[in-house]
Amino acid sequence: MQSREDAPRSRRLASPRGGKRPKKIHKPTVSAFFTGPEELKDTAHSAALLAQLKSFYDARLLCDVTIEVVTPGSGPGTGRLFPCNRNVLAAACPYFKSMFTGGMYESQQASVTMHDVDAESFEVLVDYCYTGRVSLSEANVERLYAASDMLQLEYVREACASFLARRLDLTNCTAILKFADAFGHRKLRSQAQSYIAQNFKQLSHMGSIREETLADLTLAQLLAVLRLDSLDVESEQTVCHVAVQWLEAAPKERGPSAAEVFKCVRWMHFTEEDQDYLEGLLTKPIVKKYCLDVIEGALQMRYGDLLYKSLVPVPNSSSSSSSSNSLVSAAENPPQRLGMCAKEMVIFFGHPRDPFLCCDPYSGDLYKVPSPLTCLAHTRTVTTLAVCISPDHDIYLAAQPRTDLWVYKPAQNSWQQLADRLLCREGMDVAYLNGYIYILGGRDPITGVKLKEVECYNVKRNQWALVAPLPHSFLSFDLMVIRDYLYALNSKRMFCYDPSHNMWLKCVSLKRNDFQEACVFNEEIYCICDIPVMKVYNPVRAEWRQMNNIPLVSETNNYRIIKHGQKLLLITSRTPQWKKNRVTVYEYDIRGDQWINIGTTLGLLQFDSNFFCLSARVYPSCLEPGQSFLTEEEEIPSESSTEWDLGGFSEPDSESGSSSSLSDDDFWVRVAPQ
């Protein structure tokens, strides 16, 4: 018989089903995750340690090695001394790590002498080892590159290369190409070649003794440039002209290379209009002496016997065999240079994620440029765009209300993201002036506060700064450039910004009830105000005048005015069906003060109805066809089509502060092309 003490225990041990009791699974409690010693990290420790080591270096405390930097040609004991810490130099610089830890002779010496670096550059690099900061300028960048290349300081070397690439211009591009070639920096060499190709026409006319020109390149460097498909030239004459320039700069030394140089000229792309130029080319002494057979063979292959005989009255029959042999490559019909297919086109900008359309309004040719925002994460945060175009036809795109800034290089058909802007805005505008991007106007997307701050971006430095603020806030306005000044204009006021004095000046206002669009043409501001009224501002006279009204067509919902080459175009659209735009293009006749319908062959354009336009020089051979954006009126919109919700909101009027509902069109910001 069980006792009372045993009974409960036996009942507890018994399984409910009569079998063995399952084993108890022991799971860790919450406290088990927090056992053991606490581990803390001082986030300021590394910076404080580096700062303390720098203070020791400055005070020459605890230094265990002295680096003597001797000027080339000088003897030991005449150089500049740098007391340093071995551990710091070895930790920051692979060159010194090998020196001090690899069993080299210098690892046991209290003093080390260096000959292949200048003292100023070494001082900057030692400071970098202690601080992680480096100061670059036009005066020291090439010497710093050479020193950092020797000391294997990769960050400084690449920073110097990036600095040089951002400062490429007509006066230094050939020197930078030679510099990159000397150090074997492929990326910088490619960037210099691309700049030369893009500006080849201008460079072909440069010959100042104070500048390095294409004639200063080595043979290998010149051949690499002349073989580029990406040369931005309208005629092969320019390429031939540069080849002759290079040969004539040193005829005795370079003359024997004439045949090799002229092989880079694509003779198949000369036309009958080039006959006078070719006749003059054949009379040049260096051509007669070194490569007459090469050019004669090329001309005979290009023009045939009839025209060839008119160009070369007395052909050198003895050289015909060598000509045909030396010009085998010319018979392969090489492609045209990139610049030969360049066209000034009207660019349509619509929804931020849609491709941008490049259109020739006269021929109806249509191409598309991918938007850089298509694959951007959180694209719903981008509602509109602000776009401007530089004199070099680079397209700068600012997303709203985000802080993104992008640049499109037409010759490379590629987008590059630049440094983020300082402020988030919506309703802003953007303009390019003398190497700077200006962004102003609009309001804070969160608080709705109108912004007077003006952001300025330095293209060469890839940096932003705030300049003189606006005297008054701007919404629903245009920002334009005339000569060296910015003009901000809306229906009630206009201000002019002078960058040389960093100040805003008040101008004669438009004083109209409405403001639609404005652009610069012949150094005057053409403005569509109360439709169909159009007025023109002359900045020299500081006065407005009214011109003939724009054409007024019923159901037109979009008016855009742009400078297209040497013409002023008015582009209007009406929307007979959802997201289908019937586009009409008018050209302004200055003498008759009237708008002429050019009868564009564009049909229905399936594109955002609130598009805006700019004009730029692009390269159709680099672009994809855009015919898929043309449609017929009777077609039914695809079920897969999606209408993007830009989010309706009301916007306080810039002038009165009253609240009014705005259409989507008010969110699109435009800048007239230069």
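Each residue, glycine too, has its Cβ placed from N, Cα and C.
None of the substitutions listed is reflected here, since the structure keeps the original residues.
Residues or ranges marked as domain 'BTB' by Swiss-Prot: 63-138.
In Swiss-Prot, the entry for mutagenesis M99 to A states: Loss of interaction with CUL3. Loss of function in TIAM1 ubiquitination and degradation. The structure shown retains the original residue. For M99 (mutagenesis position), other Cβ atoms within 10 Å of its Cβ number 20. Classification of M99 (mutagenesis position) by DSSP places it within a helix.
The annotation that Swiss-Prot gives for the mutagenesis experiment W668 to A reads: Decreased interaction with GABARAP and GABARAPL2. Loss of function in TIAM1 ubiquitination and degradation. No effect on assembly of the CUL3(KBTBD6/7) E3 ubiquitin ligase complex.
Mean pLDDT for the domain 'BTB' (63-138) in the predicted structure: 89.
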